[in-house]
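**Student:** Structure below; questions to follow.
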Amino acid sequence: MKMIEVVAAIIERDGKILLAQRPAQSDQAGLWEFAGGKVEPDESQRQALVRELREELGIEATVGEYVASHQREVSGRIIHLHAWHVPDFHGTLQAHEHQALVWCSPEEALQYPLAPADIPLLEAFMALRAARPAD
């Protein structure tokens, strides 16, 4: 079975995270997800994330700590999804590949119809965040 490596960005600003709505003509249309995409053979996960966020959102991202990985089978392929925290970026967000973008708290994000693969990543991020010492 083919394995596909995918990276996802949990972009955080002022305590809120960014969700992106999948386009109407896509697989899992209308569901909300973390921006990201496939890792090319010649790049690291961090490099892939910076490239994907530039392509999808028009931003230059600062990739922070690794959050979690999740694996699931989709259409006869194994998708290995890796989430990274993005605590900072430069540029103005633009939805190049998504229907809509929304900022919300991680708790509010659970109320959105999320892409199933992103739910365990959000939960892992919330657990990490809860364990962080207060500034």
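Each position is counted from 1, following the chain as shown.
Note: Cβ is positioned from N, Cα and C throughout, glycine not excepted.
Summarising the annotation, Swiss-Prot assigns domain 'Nudix hydrolase' to 2-127 and lists sequence analysis as the type of evidence. The annotation that Swiss-Prot gives for the mutagenesis experiment GLU33 to Ala or Gln reads: Increases enzyme activity with 2-hydroxy-ATP. Decreases enzyme activity with dCTP, 5-methyl-dCTP and 8-hydroxy-ATP. For the mutagenesis experiment GLU33 to Asp, the note given by Swiss-Prot reads: Decreases enzyme activity with 2-hydroxy-ATP, dCTP, 5-dmethyl-CTP and 8-hydroxy-ATP. Feature annotation from Swiss-Prot assigns substrate binding site to PHE34, ALA35, GLY36, GLY37, LYS38, VAL39, ARG72, ASP118; the stated evidence is a curator's inference. Among the sequence features in Swiss-Prot, the mutagenesis site GLY36 to Ala is noted as follows: Abolishes enzyme activity. One mutagenesis experiment catalogued in Swiss-Prot, GLY37 to Ala, is accompanied by this note: Abolishes enzyme activity. For the published mutagenesis ARG51 to Ala, Swiss-Prot gives the following note: Abolishes enzyme activity with dCTP. Nearly abolishes enzyme activity with 5-methyl-dCTP. In Swiss-Prot, the entry for mutagenesis GLU52 to Ala, Asp or Gln states: Abolishes enzyme activity. The structure shown retains the original residue. What Swiss-Prot says about the mutagenesis result for LEU53 to Ala is this: Reduces enzyme activity. According to Swiss-Prot, the mutagenesis experiment GLU55 to Asp or Gln carries this note: Abolishes enzyme activity with dCTP and reduces enzyme activity with 5-methyl-dCTP. Quoted from Swiss-Prot, the note attached to the mutagenesis of GLU55 to Ala states: Abolishes enzyme activity with dCTP and reduces enzyme activity with 5-methyl-dCTP. Among the mutagenesis experiments that Swiss-Prot reports, ARG72 to Ala is described with the note: Strongly decreases the activity with 2-hydroxy-ATP. Record note (Swiss-Prot), mutagenesis ARG77 to Ala: No effect. The unchanged residue is displayed. Under its mutagenesis annotations, Swiss-Prot gives ASP118 to Ala or Asn the following note: Abolishes enzyme activity with 2-hydroxy-ATP. No effect on activity with dCTP, 5-methyl-dCTP and 8-hydroxy-ATP. Under the heading of mutagenesis, Swiss-Prot lists ASP118 to Ala and annotates it as follows: Abolishes enzyme activity with dCTP and 2-hydroxy-ATP and decreases activity with 5-methyl-dCTP. Increases activity with 8-hydroxy-ATP. Swiss-Prot gives this note for the published mutagenesis ASP118 to Glu: Increases the activity with 2-hydroxy-ATP. Strongly decreases activity with 8-hydroxy-ATP.
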**Student:** What subset of the recorded positions VAL39, GLU52, LEU53, GLU55, ARG77, ASP118 lies within 10 angstroms of GLU33 (mutagenesis position), using C-alpha positions?
**Tutor:** ASP118
**Student:** Taking the residues the record says bind substrate (PHE34, ALA35, GLY36, GLY37, LYS38, VAL39, ARG72, ASP118), how far apart in Å are the two Cα atoms that sit farthest from each other?
**Tutor:** 18
**Student:** To which of the recorded positions ALA35, VAL39, LEU53 does the lowest count of other Cβ atoms within 10 Å belong?
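**Tutor:** Each of the recorded positions ALA35, VAL39, LEU53 was scored; lowest Cβ tally within 10 Å is VAL39.
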**Student:** Within 10 Å of each Cβ, count the other Cβ atoms and name the one among the recorded positions LYS38, ARG51, ARG72, ARG77 with the highest count.
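**Tutor:** That would be ARG51, with the most Cβ atoms nearby.
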**Student:** For the domain 'Nudix hydrolase' (2-127), jot down how many residues DSSP puts in helix, in strand and in coil.
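**Tutor:** Across the domain 'Nudix hydrolase' (2-127), DSSP assigns the residues as follows: 29 helix, 54 strand, 43 coil.
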**Student:** Go through GLY36, GLY37, our mutagenesis positions, and report the one whose Cβ sees the most other Cβ atoms within 10 Å.
**Tutor:** GLY36
**Student:** What's the number of neighbouring CB atoms sitting within 10 A of the CB on GLU52 (mutagenesis position)?
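**Tutor:** Looking across every protein chain shown, the total is 22.
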**Student:** Given the mutagenesis positions ARG51, ARG72, ARG77, ASP118, which lie close to GLY37 (mutagenesis position), meaning Cα to Cα within 10 A?
**Tutor:** ARG51
**Student:** In the structure shown, which of the mutagenesis positions GLU33, GLU55, ASP118 has the fewest other Cβ atoms within 10 Å?
**Tutor:** GLU55
**Student:** Given the recorded positions ALA35, GLY36, VAL39, ARG72, ARG77, ASP118, which lie within 10 A of LEU53 (mutagenesis position) by CA-CA distance?
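**Tutor:** Taking ALA35, GLY36, VAL39, ARG72, ARG77, ASP118 one by one, the ones whose Cα falls within 10 Å of LEU53 (mutagenesis position) are ALA35, GLY36.
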**Student:** Whole-number Å only: compute the distance from the Cα of GLU55 (mutagenesis position) to the Cα of ALA35 (substrate binding site).
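**Tutor:** Cα-Cα, rounded: 10 Å.
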